[in-house]
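Colleague: Quick one: the structure is below, questions incoming.
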Amino acid sequence: MSTKVKKTTQLKQMLNSKDLEFIMEAHNGLSARIVQEAGFKGIWGSGLSVSAQLGVRDSNEASWTQVVEVLEFMSDASDVPILLDADTGYGNFNNARRLVRKLEDRGVAGACLEDKLFPKTNSLHDGRAQPLADIEEFALKIKACKDSQTDPDFCIVARVEAFIAGWGLDEALKRAEAYRNAGADAILMHSKKADPSDIEAFMKAWNNQGPVVIVPTKYYKTPTDHFRDMGVSMVIWANHNLRASVSAIQQTTKQIYDDQSLVNVEDKIVSVKEIFRLQRDDELVQAEDKYLPKN
């Protein structure tokens, strides 16, 4: 009899795998299911994407309880682990450790916390201040999260924003080492350069002290094999499903508005039957046959 591997264990194994692993952004239950069907072994619960699909800015305008509600639907809709983009932890150590417990309750496999101040500013904003948290305070926040988890395989990823904030390699390395020593299961090293030079410098200096996660949204032209050669553990494709859906909705809506007709869009969009399939409507039909009276 085979034993199903817990989602938390799956994520931990991915972070510590010798192979380069990939996880894909999702922002609701439907997109989570699509990501799984595509073959991805894990899901990134993007803060930007979850905020955007709620119609608010990526500045903690959506409360942590609203985000967790979305993540519950995503977890229910998929069998692969979800790593939540948990921003700064929605406050101090106490908010962050409470978040961890609530994520565990909902079957989320891990949380990624960034070392900036609450409320956060999206890392890809140009010309916006990116104040960093005190190193010791953030390291203790990581420790509080690790101490509060009940599942030993629940993963805490510490996201270092030193390069984003304009600091150099020494600061990035100092922060990464502090967070690793505090118990972080992996370090996410972020950069918004159009080339991977920040990541290259960090990986060389880091010297395989622990798993490293990257988000190549800005340096997307870099061949994936280069990340393998550097020793990166995991790549996050961070917001592309949300961006693709916005493009599709804009085009479809404009076409219908201009044409006052559905003729030119019907063959470009999925059928209602496909939506039913993604919702696993067949399971409900079978359940109705089994549990509803026949007359």
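Placement of Cβ uses the backbone N, Cα and C atoms for every residue, glycine included.
Just lifted these from Swiss-Prot, have a look:
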ACT_SITE  Asp58  active site, nucleophile
BINDING   Asp58  Mg(2+) binding site
MUTAGEN   Asp58 to Asn  Strongly reduces enzyme activity
MUTAGEN   Asp58 to Ala or Ser  Abolishes enzyme activity
MUTAGEN   Asp85 to Ala  Strongly reduces enzyme activity and increases KM
MUTAGEN   Asp87 to Ala  Strongly reduces enzyme activity
Colleague: Using a 10 angstroms cut-off on Cβ to Cβ distances, just flag whichever of Asp58, Asp85, Asp87 is the loneliest among these mutagenesis positions.
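Modeller: Candidates: the mutagenesis positions Asp58, Asp85, Asp87. Fewest Cβ atoms within 10 Å: Asp58.
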Colleague: Could you tell me the C-alpha distance between Asp85 (mutagenesis position) and Asp58 (mutagenesis position) in angstrom, no decimals?
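Modeller: Approximately 11 Å lies between the Cα of Asp85 (mutagenesis position) and that of Asp58 (mutagenesis position).
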Colleague: Round to the nearest Å and give the CA-to-CA distance linking Asp87 (mutagenesis position) with Asp58 (mutagenesis position).
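Modeller: Between the Cα atoms of Asp87 (mutagenesis position) and Asp58 (mutagenesis position), the distance comes to 9 Å.
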Colleague: Where does Asp85 (mutagenesis position) sit by DSSP, helix, strand or coil?
Modeller: strand
